[in-house]
Every structure is written in structure tokens, then in C-alpha cells.
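Working notes, beginning with the structure itself.
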Amino acid sequence: MKAIIVFILFISSVHAMSKCNQAIYLNLDPHCGILPDCNLDGPNPSYLKRVSCERKENGKPGFIELIPGKCLHGKPRCSLK
């Protein structure tokens with residue numbers, strides 16, 4: 001019984017750590033996450049949406065726009081978190 005309670009508490013604490021639980025799909029559909037001062041290439045929009053959410057949780061701005069294709073050179077790479 002104690003093991004079940006510990007397991008439930010563990011799962012609850014892991015879930016409470018992040019609100020960014022969107023599924024990341026495995027399809028290859030390159031997109032670029034755009035911010036005024038940086039860009040980030042991602043394998044697909046779901047990946048970039050999750051990175052954007054995690055950035056917001058860490059007090060950084062989320063992506064303004066996601067555009068199809070790879071990012072253009074000229075801006076630095078955005079940090080993941």
C-alpha cells in the first residue's frame with residue numbers, strides 16, 4: 001500500500017513540474033520558430049510548440065511565428081529553454 005501511495009505522489013510531482021505536456025510527433029516537417037532576435041529550426045511544428053511553451057515557463061518569450069521550412073541565416077539560434 002505504501003508503494004502505491006509513493007508512486008502516486010511521484011507521478012503527481014512529475015506532472016506538476018511542467019505544463020508543457022504536448023505530444024511531439026515523429027513526422028519530419030521542418031519549421032522555423034521566429035523571435036525578433038533569434039530563430040530555431042525544428043523537425044516539426046509540435047516540437048517547436050513544446051519548446052515555445054517551455055521557454056514561457058522559464059520566463060523567456062515564446063515564438064511569435066512558426067513558418068514552414070528551415071530558418072534563414074542571419075539571426076542567432078534561440079536557446080531551447
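The backbone N, Cα and C atoms fix where each Cβ goes, glycine too.
The model shown is predicted, which means the values in this text are computed figures rather than measured ones.
Straight from Swiss-Prot, the features:
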- N39 to S: In strain: SFS 3.4 (VARIANT)
- K49 to N: In strain: Canton-S, NFS 5.1, NFS 5.2, NFS 5.3, NFS 5.4, NFS 6.1, NFS 6.2, NFS 6.3, NFS 6.4, NFS 7.8, SFS 1.1, SFS 1.2, SFS 1.3, SFS 1.4, SFS 2.2, SFS 2.3, SFS 2.4, SFS 3.1, SFS 3.2, SFS 3.3, SFS 3.4, Zim63H-12C, Zim63H-16C, Zim63H-28C, Zim63H-34C, Zim63I-10C, Zim63I-18C, Zim63I-53C and Zim63I-7C (VARIANT)
- H73 to Q: In strain: Zim63H-16C and Zim63H-34C (VARIANT)
- K75 to E: In strain: Zim63H-16C (VARIANT)
- P76 to T: In strain: Zim63I-7C (VARIANT)
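Where Swiss-Prot records a feature, it is marked here on the structure.
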residue	record	Cβ neighbours (10 Å)
N39	variant position	19
K49	variant position	20
H73	variant position	6
K75	variant position	15
P76	variant position	9
